[in-house]
Amino acid sequence: MDQFLVQIFAVIHQIPKGKVSTYGEIAKMAGYPGYARHVGKALGNLPEGSKLPWFRVINSQGKISLKGRDLDRQKQKLEAEGIEVSEIGKIALRKYKWQP
């Protein structure tokens, strides 16, 4: 696995239950500012059944970027951790954003 993925995944593993972070914040914390899209691509390529808490990563507007069934799946996982998610996949970053 390349160093970028190692660092990105290490940061994502640190996001605590009941909190979220953004693609851009993950990239910045991993030492790759400006690589938000690459974080999204890396998460999109995860194998089925990955233990990485990918669902805790959302976009900078506080919304789930996925569509359809994938949006529903991410929404369910976040709600199971006590995070309030609107019908359109919006999360209150002021309340749920991870501040390491």
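In case you wondered, yes, glycine gets a Cβ from its N, Cα and C as well.
Original residues throughout; no substitutions modelled.
Swiss-Prot gives this note for the published mutagenesis Y23 to A: Severely impairs ability to bind alkylated DNA. Within 10 Å of the C-beta of Y23 (mutagenesis position) there are 22 other C-beta atoms, taking all protein chains into account.
Among the mutagenesis entries in Swiss-Prot is Y23 to F, noted as: Slightly impairs ability to bind alkylated DNA.
According to Swiss-Prot, the mutagenesis experiment R37 to A carries this note: Severely impairs ability to bind alkylated DNA. Applying an 8 A CB threshold to same-chain residues 6+ apart, the list for R37 (mutagenesis position) reads Y23. Annotation note: R37 (mutagenesis position) sits in a helical segment as assigned by DSSP.
Remark: W54 (mutagenesis position) has I12, L43, L46 as non-local neighbours, by Cβ distance under 8 Å and separation of at least 6 in sequence. Quoted from Swiss-Prot, the note on the mutagenesis of W54 to A is: Exhibits some affinity for methylated DNA.
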